[in-house]
Amino acid sequence: MNKWLCCALLVLLDIIEWTTQETLPPKYLHYDPETGHQLLCDKCAPGTYLKQHCTVRRKTLCVPCPDHSYTDSWHTSDECVYCSPVCKELQSVKQECNRTHNRVCECEEGRYLEIEFCLKHRSCPPGSGVVQAGTPERNTVCKKCPDGFFSGETSSKAPCIKHTNCSTFGLLLIQKGNATHDNVCSGNREATQKCGIDVTLCEEAFFRFAVPTKIIPNWLSVLVDSLPGTKVNAESVERIKRRHSSQEQTFQLLKLWKHQNRDQEMVKKIIQDIDLCESSVQRHLGHSNLTTEQLLALMESLPGKKISPEEIERTRKTCKSSEQLLKLLSLWRIKNGDQDTLKGLMYALKHLKTSHFPKTVTHSLRKTMRFLHSFTMYRLYQKLFLEMIGNQVQSVKISCL
């Protein structure tokens, strides 16, 4: 009989436990020695521990966990759990310990947890590409490149890339690609011309230099009237005013003026005079020889809309190695509504500090930005701007970026 009663009580307790979990706070059974009755008490919430069981006169007393300890679920324990003291080797803190959560650690970038160790992500060999990027919990997943795709580098991030369609660039296929090599297209002067950059870094710095420290009334109209050559029409000026902020309007106007007057002697002279700047930028950036993966990482670190892997690969096909980074920065600027490229690079460099990006490249980018902001370039911009517009607005105070 006693055995039967024990079984019945256990079943009853299970039923009570199941039904009470459906309500908050969940309940638990407690024998009250004062009355001799079983009471339904509230469990303690996450972040607290049980100080006193409930009675017929008062509810359960729960108090906050002390520092460096926690509880992460509804419970009836009279103590909290100590937080893990430190993260293991090659791990960093993902979430600090608090009263409701233990300290959460994860493997540093480029590694994943395998049992107790942070191992490096697998690198896919040439002929294979990444189909699932590695995470702090999972290794990289590689797969052989299917027909029509290739990967020519060892990488833990780069996917297989589609073979170049030579006809898209007006070229002939002279050697079919395979899993490790791209199609080889016939060389053609037209291909190098397609790398054209609408506004170089130096021209952009020069055009942005022309923005006054304080915008004066009708500044854009004054500038339109002062520029030599074919005038930018009123409709275009109004469109610039509608679409862009006052600080951005000067850059947009000068960019459009340059496009309309590219065959004018004045524009040719300005471009020739900026060659000093361009050659210095090439000295800093022209020998970077970045891989597809590195170009992708740099473009990903820029704010705003991103340059796609396909655009990066297309740039690598149509531009010389010394032009690829500059072309991609130009594409980023256009895609993001002519945002300031140098400000975008400053943002990117802050984020690249935490990644395994080549320090020689970040150093070159910083040197380039310092050069474009230098006093020597300020004097050159000032000289060119005053030559371009004559003496009509020399009184306007010009600020260098």
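Just so you know, the numbers here start at 1 and follow the chain as drawn.
Backbone N, Cα and C atoms are what each Cβ position is placed from, and that goes for glycine too.
At each noted site, the model still has the original residue.
Cβ-based neighbour count (10 Å, all protein chains) for Arg138 (variant position) stands at 13. Taken residue by residue with DSSP, Arg138 (variant position) is part of neither helix nor strand, so it is coil. Under the heading of natural variants, Swiss-Prot lists Arg138 to Pro and annotates it as follows: In strain: 129/Ola and NIH Swiss.
Annotation of the natural variant Ile161 to Arg in Swiss-Prot: In strain: 129/Ola and NIH Swiss. Within the same chain, residues at least 6 positions away in sequence whose Cβ sits under 8 Å from that of Ile161 (variant position) are Gly129, Phe149, Phe150, Ser151, Asp182, Thr292, Pro309, Glu313.
One natural variant named in Swiss-Prot is Asn165 to Asp, and its note says In strain: 129/Ola and NIH Swiss. For Asn165 (variant position), the same-chain residues lying six or more positions away in sequence with a CB closer than 8 A to its CB are Asn183. Under DSSP, Asn165 (variant position) is assigned to coil, being neither helix nor strand in the three-state scheme.
For the domain 'Death 1' (198-269), the model gives a mean pLDDT of 80. Annotation source Swiss-Prot lists domain 'Death 1' at 198-269, citing sequence analysis.
Feature annotation from Swiss-Prot assigns domain 'Death 2' to 283-365.
According to DSSP, the domain 'Death 1' (198-269) comprises 47 helix, 1 strand, 24 coil.
Note: the domain 'Death 2' (283-365) comprises 57 helix, 0 strand, 26 coil (DSSP; helix = H, G, I, strand = E, B).
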